[in-house]
Amino acid sequence: MTWRKSYERWKQTEHLDLELKERLIELEGDEQALEDCFYKDLEFGTGGMRGEIGAGTNRMNIYTVRKASAGFAAYISKQGEEAKKRGVVIAYDSRHKSPEFAMEAAKTLATQGIQTYVFDELRPTPELSFAVRQLNAYGGIVVTASHNPPEYNGYKVYGDDGGQLPPKEADIVIEQVNAIENELTITVDEENKLKEKGLIKIIGEDIDKVYTEKLTSISVHPELSEEVDVKVVFTPLHGTANKPVRRGLEALGYKNVTVVKEQELPDSNFSTVTSPNPEEHAAFEYAIKLGEEQNADILIATDPDADRLGIAVKNDQGKYTVLTGNQTGALLLHYLLSEKKKQGILPDNGVVLKTIVTSEIGRAVASSFGLDTIDTLTGFKFIGEKIKEYEASGQYTFQFGYEESYGYLIGDFARDKDAIQAALLAVEVCAFYKKQGMSLYEALINLFNEYGFYREGLKSLTLKGKQGAEQIEAILASFRQNPPQKMAGKQVVTAEDYAVSKRTLLTESKEEAIDLPKSNVLKYFLEDGSWFCLRPSGTEPKVKFYFAVKGSSLEDSEKRLAVLSEDVMKTVDEIVESTAK
């Protein structure tokens with residue numbers, strides 16, 4: 001169907017939502033804008049869907065949400081009556097239309113006889129993950145676009161273990177969603193009628209209470225809050241973490257917590273930040289200002305759906321510096337393992353899970369405590385899948401999971417990255433070192449002195465349109481067919497191609513299988529242990545380049561990182577130039 005036909009179909013629909021009808025009238029005559037709204041269906045992929053809010057098949061609106069929900073409902077119905085009875089838990093964040101989309105999803109499922117539980121107000125994504133497990137539900141939905149710009153919203157689907165649906169199950173849901181030809185013909189019953197039938201239940205406080213109890217269980221030294229006064233500055237960046245983080249810190253006894261007033265309340269426009277993402281250092285601007293006034297020991301920031309945590313601490317010059325996800329992960333991991341070992345509660349078969357683009361310092365730390373580290377593909381759903389696998393087999397006992405993009409999980413009562421857990425543990429780690437007269441920054445330098453000065457970097461290259469897509473393909477094809485022999489003056493010794501699950505030991509002309517699902521990712525290791533990785537985005541017209549080095553000092557590792565990233569990007573630029581001709 002052409003975009004024009006889709007547009008006409010919407011325009012001629014008698015009972016079209018009034019707001020969307022008005023939007024279409026506004027766009028009348030703007031061919032380009034209309035084409036963008038209708039030229040395709042908003043894609044429902046393995047991570048759910050995400051897009052701009054608006055009218056059309058390529059936008060987030062009540063009809064595209066109904067379509068996704070009807071597909072999920074068909075998947076659940078096929079599993080039988082028991083699955084329908086167990087039902088689906090639905091949560092949402094602080095974005096435009098999030099409460100409406102959540103209720104639309106609930107109505108669509110409930111109309112099909114599926115029990116639904118909807119939170120009474122916005123909640124963090126990890127609490128949704130916990131609630132699925134706590135209520136023994138068959139699945140979960142969270143309406144969020146994480147830290148995308150304000151004009152976006154999204155929809156993520158969870159399985160009965162509380163983890164994001166793994167690829168195999170997600171593919172079946174995608175099939176069901178794609179089988180629906182006309183999103184405008186999906187009928188839903190009235191909200192009140194479904195509530196009267198008991199098919200839509202509102203949940204909230206009871207889940208919060210149990211979740212907070214579970215949060216406090218991750219503490220290794222609960223007594224620290226009484227022994228040390230830690231000054232905390234916290235910003236939820238207008239999102240969902242404000243109440244749960246404060247509840248959790250209060251339950252653990254940390255009283256000296258100041259919230260950034262301007263960013264405390266939910267705000268769909270994220271008015272005070274360019275991007276509500278703790279990975280962006282600019283997101284800490286208000287927290288740093290308040291931290292300086294208060295002389296805070298630690299600044300913590302969470303993204304809108306509270307699955308990512310950023311922390312900032314004072315460096316040796318007394319200036320607040322934002323730690324990378326790899327650095328925060330190393331501090332949390334080392335604290336957990338060393339303190340559990342001292343208490344005799346570190347299991348022999350403990351395991352650390354990390355993604356393939358996350359720093360090797362985690363493996364070095366885990367190894368020093370006799371623990372294995374297992375790599376997964378990028379995306380926390382793969383970490384959740386591994387936890388489930390080890391839970392069933394008993395091979396390993398999960399200790400910690402993390403990824404470089406600011407996602408951490410400590411207690412497996414949630415199965416997605418949990419910034420609430422990570423925030424509580426970060427404050428405890430800060431208290432632990434403060435008791436010894438050290439800052440978190442000094443603790444990090446100590447870790448580097450012990451394990452090596454690991455340093456990582458990330459660059460993104462956006463190449464839009466048809467030509468951009470071809471250039472991204474050309475970059476990967478070039479590295480694949482002619483792997484570089486040297487980078488940054490060092491020999492490339494290993495090439496990993498995750499698209500064919502193959503590891504090639506270049507110096508030995510030997511091949512090994514990689515036991516991970518296939519993914520279009522390339523990773524190269526140099527003779528000095530440095531590595532770099534190429535990964536095209538599944539949702540945007542860009543390719544990400546990850547770099548990692550290990551040096552003898554901070555300066556040395558910075559220098560090595562600069563040389564490696566410069567060399568790789570020079571090669572990439574040459575490929576792009578040659579395809580632009």
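The backbone N, Cα and C atoms fix where each Cβ goes, glycine too.
Here is what Swiss-Prot says about this protein:
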type     : residues                       : note
BINDING  : Ser146, Asp303, Asp305, Asp307 : Mg(2+) binding site
ACT_SITE : Ser146                         : active site, phosphoserine intermediate
MUTAGEN  : Gly162 to Asp                  : Very low enzymatic activity. Great decrease in biofilm formation. Deformed cell morphology
MUTAGEN  : Thr240 to Ile                  : Impaired enzymatic activity. Great decrease in biofilm formation. Deformed cell morphology
MUTAGEN  : Gly407 to Asp                  : Loss of enzymatic activity. Great decrease in biofilm formation. Deformed cell morphology
MUTAGEN  : Asp418 to Asn                  : Impaired enzymatic activity. Great decrease in biofilm formation. Deformed cell morphology
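Cα-Cα distances to Thr240 (mutagenesis position) place Asp303, Asp305 within 10 Å, out of the recorded positions Asp303, Asp305, Gly407, Asp418.
What surrounds the Mg(2+) site, by Cβ distance within 8 Å of the Cβ centroid and not counting Ser146, Asp303, Asp305, Asp307, is the set Asp93, Thr125, Thr144, His147, Gly239, Thr302, Pro304, Ala306, Arg308, Ala419 from the same chain. Of Gly162, Gly407, Asp418, all annotated as mutagenesis positions, the residue with the shortest Cα distance to Asp305 (Mg(2+) binding site) is Asp418.
Of Gly162, Asp303, Asp307, Gly407, all annotated as recorded positions, the residue with the shortest Cα distance to Asp418 (mutagenesis position) is Asp307. Under the DSSP three-state reduction, Asp303 (Mg(2+) binding site) is assigned to coil, being neither helix nor strand. Under the DSSP three-state reduction, Gly407 (mutagenesis position) is assigned to strand. There are 25 other CB atoms within 10 A of the CB of Gly407 (mutagenesis position), with all protein chains counted. Taking CA atoms as the reference points, Gly162 (mutagenesis position) and Asp307 (Mg(2+) binding site) are 14 Å apart. When secondary structure is read from DSSP and collapsed to three states, Asp418 (mutagenesis position) falls in the coil class. Look at the recorded positions Ser146, Thr240 and count other Cβ atoms within 10 Å of each Cβ; Ser146 has the fewest. In the three-state DSSP scheme, Ser146 (Mg(2+) binding site) falls into the coil class.
Distance from the CA of Gly407 (mutagenesis position) to the CA of Asp307 (Mg(2+) binding site) is 6 Å.
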